[in-house]
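Since the structure comes first, as structure tokens, the remarks are kept for the end.
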Amino acid sequence: MEAQLHAKPHAQGEWSTGFCDCFSDCRNCCITLCCPCITFGQVAEIVDRGSKSCCAAGALYMLIDLITSCGRMYACFYSGKMRAQYNIKGDGCTDCLKHFCCNLCALTQQYRELKHRGFDMSLGWAGNAEKQQNQGGVAMGAPAFQGGMTR
């Protein structure tokens, strides 16, 4: 199944999978259905390039959702961030509409997009950066990890 996912080319500026393709990755779909904070945390860690851990991002999502029911709004912010990083067409209104109509579909679409771009979502940012470095930096479609400030 994973080989098929990576083999599908997608148009520049477009999502690699459709909004309603949740069941193309049944495992992630079930995880997201039962506990969306896990999928959100995995996505946020990659999008934030490791500045926030999966656990911290997932816990914050869950806390925001439990206290204010605005977890979807928080996830919306990450859709925009991800679109900007990968030059995917869209706008904030569409992101919000997707998350408010079907948060499950929106989160799984983000997860699949990162997976299609070469990320192993179970490794997190640091694991993927190390994997890329060990493979000579050519296997992943992710931006290279930037170190601290230099002169």
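Glycine is no exception: its Cβ is also placed from the backbone N, Cα and C atoms.
The Cβ of CYS29 (mutagenesis position) has CYS22, PHE23, LEU104, THR108 as same-chain neighbours under 8 Å, each 6 or more residues away in sequence. CYS29 (mutagenesis position) falls within a helical segment according to DSSP. Quoted from Swiss-Prot, the note on mutagenesis experiment CYS29 to Ala is: No effect on cadmium resistance. Total loss of cadmium resistance in a heterologous system; when associated with A-30; A-35; A-36 and A-37.
Around the Cβ of CYS30 (mutagenesis position), the same chain contributes no residue under 8 angstroms that is 6 or more positions distant in sequence. For CYS30 to Ala, Swiss-Prot lists a mutagenesis experiment annotated as follows: No effect on cadmium resistance. Total loss of cadmium resistance in a heterologous system; when associated with A-29; A-35; A-36 and A-37.
In Swiss-Prot, the entry for mutagenesis CYS35 to Ala states: No effect on cadmium resistance. Decreased cadmium resistance in a heterologous system; when associated with A-36 and A-37. Total loss of cadmium resistance in a heterologous system; when associated with A-29; A-30; A-36 and A-37. The structure shown retains the original residue. Other C-beta atoms found within 10 angstroms of the C-beta of CYS35 (mutagenesis position) number 13, with every protein chain shown included. In the three-state DSSP assignment, the secondary structure recorded for CYS35 (mutagenesis position) is coil.
Swiss-Prot documents PRO36 to Ala as a published mutagenesis change and attaches the note No effect on cadmium resistance. Decreased cadmium resistance in a heterologous system; when associated with A-35 and A-37. Total loss of cadmium resistance in a heterologous system; when associated with A-29; A-30; A-35 and A-37.
According to Swiss-Prot, the mutagenesis experiment CYS37 to Ala carries the following note: No effect on cadmium resistance. Decreased cadmium resistance in a heterologous system; when associated with A-35 and A-36. Total loss of cadmium resistance in a heterologous system; when associated with A-29; A-30; A-35 and A-36. Taking a C-beta cut-off of under 8 angstroms and a sequence separation of 6 or more, CYS37 (mutagenesis position) has the following same-chain neighbours: GLY58, ALA59, TYR61, MET62, ASP65, GLY71.
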